[in-house]
Amino acid sequence: MEWLVKKSCCNKQDNRHVLMLCDAGGAIKMIAEVKSDFAVKVGDLLSPLQNALYCINREKLHTVKVLSASSYSPDEWERQCKVAGKTQ
């Protein structure tokens, strides 16, 4: 399943991003913590590869590794963005 990045918080020191993801219909569904050497921006499309890897905007050389994922809630989003001083 492909995911659209709705919001992103990042910690540039360790290349970790917390992403708010929505489905093709635009409904917010997930919060995912990912690691990537590439910037992940609002509006990017994440397409599945294998082993918890997703490519950014169908560019197979630009990947993110999913570290964790949970169902979306406003409280959980805020908590994860604040953990480790991540900024939006």
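Positions of Cβ are set from backbone N, Cα and C atoms, glycine also.
Where a substitution is noted, the model still shows the residue that was there originally.
Note that the structure is predicted; figures quoted are calculated from it, not measured.
Annotation of the natural variant ASN11 to Asp in Swiss-Prot: In strain: ECOR 46, ECOR 48, ECOR 49 and O2:HN / ECOR 50 / P97 / UPEC; the original residue is retained in the structure shown. Record note (Swiss-Prot) on the natural variant ASP14 to Asn: In strain: ECOR 53, ECOR 59 and ECOR 60. For the naturally occurring variant LEU19 to Ile, Swiss-Prot gives the following note: In strain: ECOR 23, ECOR 32, ECOR 38, ECOR 39, ECOR 40, ECOR 41, ECOR 51, ECOR 52, ECOR 54, ECOR 55, ECOR 56, ECOR 57, ECOR 61, ECOR 62, ECOR 63, ECOR 64, ECOR 65 and ECOR 66. While the structure shown retains the original residue, Swiss-Prot records the natural variant MET20 to Lys with this note: In strain: ECOR 46, ECOR 49 and O2:HN / ECOR 50 / P97 / UPEC. ALA27 to Thr appears in Swiss-Prot as a natural variant; the accompanying note says: In strain: ECOR 46, ECOR 48, ECOR 49 and O2:HN / ECOR 50 / P97 / UPEC. For the natural variant SER71 to Cys, Swiss-Prot gives this note: In strain: ECOR 38, ECOR 39, ECOR 41, ECOR 51, ECOR 52, ECOR 53, ECOR 54, ECOR 55, ECOR 56, ECOR 61, ECOR 63, ECOR 64, ECOR 65 and ECOR 66. The structure shown keeps the original residue. The annotation that Swiss-Prot gives for the naturally occurring variant CYS81 to Ser reads: In strain: ECOR 53, ECOR 59 and ECOR 60. Under its natural variant annotations, Swiss-Prot gives LYS82 to Thr the following note: In strain: ECOR 26, ECOR 27, ECOR 29, ECOR 30, ECOR 33, ECOR 44, ECOR 45, ECOR 47, ECOR 58, ECOR 67, ECOR 68, ECOR 69 and ECOR 71. Quoted from Swiss-Prot for the published natural variant VAL83 to Ala: In strain: ECOR 27, ECOR 33, ECOR 38, ECOR 39, ECOR 41, ECOR 44, ECOR 45, ECOR 47, ECOR 51, ECOR 52, ECOR 53, ECOR 54, ECOR 55, ECOR 56, ECOR 57, ECOR 59, ECOR 60, ECOR 61, ECOR 63, ECOR 64, ECOR 65, ECOR 66 and ECOR 69. The natural variant ALA84 to Glu is recorded by Swiss-Prot, whose note states: In strain: ECOR 28 and ECOR 30.
Separation of the C-alpha atoms of ASP14 (variant position) and CYS81 (variant position): 14 Å, rounded to the nearest whole number. MET20 (variant position): 24 other CB atoms within 10 A of its CB, across all protein chains.
Sparsest Cβ environment among the variant positions ASN11, SER71 (other Cβ atoms counted within 10 Å): SER71. Secondary structure at MET20 (variant position), as computed by DSSP, is strand.
Ranking the variant positions ALA27, CYS81, VAL83 by C-beta neighbours within 10 Å puts CYS81 at the top. All chains included, 8 other C-beta atoms sit within 10 angstroms of the C-beta of ASP14 (variant position). DSSP classifies ALA27 (variant position) as coil under the three-state reduction. Counting Cβ atoms from all protein chains shown, LEU19 (variant position) has 28 others lying within 10 Å of its own Cβ. For LYS82 (variant position), applying a Cβ distance below 8 Å and a minimum sequence separation of six or more within one chain yields no residues. Looking only at the variant positions ASN11, LEU19, MET20, CYS81, VAL83, the one with its C-alpha closest to ALA27 (variant position) is MET20.
Rounded to a whole number, the C-alpha distance linking LEU19 (variant position) with CYS81 (variant position) is 9 angstrom. The DSSP secondary structure for ASN11 (variant position) is strand.
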